[in-house]
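Structure first, commentary second.
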Amino acid sequence: MNLVSEKEFLDLPLVSVAEIVRCRGPKVSVFPFDGTRRWFHLECNPQYDDYQQAALRQSIRILKMLFEHGIETVISPIFSDDLLDRGDRYIVQALEGMALLANDEEILSFYKEHEVHVLFYGDYKKRLPSTAQGAAVVKSFDDLTISTSSNTEHRLCFGVFGNDAAESVAQFSISWNETHGKPPTRREIIEGYYGEYVDKADMFIGFGRFSTFDFPLLSSGKTSLYFTVAPSYYMTETTLRRILYDHIYLRHFRPKPDYSAMSADQLNVLRNRYRAQPDRVFGVGCVHDGIWFAEG
């Protein structure tokens, strides 16, 4: 692989970056939209602006950016069990936001324009139908998956209660064994959970605290983890390209170093780098006004 500098990569035309990404990865990226209400209160006027519409526009902007940079499949967790602790009012607002994903004209046009097949995963079919509003959302999800099934350029998997797949996988495996007389393969389990087979995640782009979540069965030791300092809606093309550059050129496609073949000078540089910062830890943070920030 010809190694270009980060500056050269940042300056490449979009079509060139997309070609590199399609050829060399990443194919599957996890991008949860996190810190969205914080962004809204900082960048919008809560008295006049509508949170749902503002969030939807930003989500479309970022999804468009990811797809236009050559990423084929985006996994986007949008609602987890822990959000239930925020109360009934938040849940109602969340349901309204979820409904927009399947009904809003702007995002439907986005799916069509970018040839996006939309799928939903998680325990939403068990958890949402307890109310009429929730049942309507589930139906709209199913209808959207069917109506976009002919789109083959990109895939977008929204996670709703997708934090733990253990029970779903167990029930699916029992049913599969009863029907086919044998346990399902890994591929069949993933198809059953996500609606289609999805490769293991190449990278996860989170915000704030260093933790991954809500993409069951797809994590591996080769999943590159990235965490932005600012909430997800602050994502820029420069930020994304820096992440792509690191993933493609710096992490996985270089030969493993042979320490026995290193010169004394090379070993000294490495030793001095480690000795200069033995107490530095990525993931350690501080709290200001009740908000956690990364340090290090």
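Each Cβ is built from the backbone N, Cα and C atoms, and glycine gets one as well.
Counting only same-chain residues at least 6 apart in sequence, those with a Cβ under 8 Å from the Cβ of Asp34 (mutagenesis position) are Gly206, Phe207, Gly208, Pro231, Ser232. In Swiss-Prot, a mutagenesis experiment is listed as Asp34 to Asn, annotated with the note Abolishes transferase activity.
A mutagenesis experiment is reported in Swiss-Prot for this position, Arg38 to Ala, and the note states: Does not affect TOH production. Strong decrease in iso-TOH production. All protein chains included, Arg38 (mutagenesis position) registers 16 other Cβ atoms within 10 Å of its own Cβ.
Per Swiss-Prot, mutagenesis Asp81 to Asn is noted as: Significant decrease in phosphatase activity. Loss of phosphatase activity; when associated with N-82 or N-85. Secondary structure at Asp81 (mutagenesis position), taken from DSSP and collapsed to helix, strand or coil, is helix. Non-local neighbourhood of Asp81 (mutagenesis position): Phe161, Asn163, Asp164, each in the same chain, at least six residues away, with C-beta under 8 Å from its C-beta.
Experimental mutagenesis is annotated in Swiss-Prot for Asp82 to Asn, with the remark: Significant decrease in phosphatase activity. Loss of phosphatase activity; when associated with N-81 or N-85. The number of other CB atoms found within 10 A of the CB of Asp82 (mutagenesis position), across every protein chain shown, is 10.
When the Cα atoms are compared, Asp82 (mutagenesis position) and Arg38 (mutagenesis position) turn out to be 17 Å apart.
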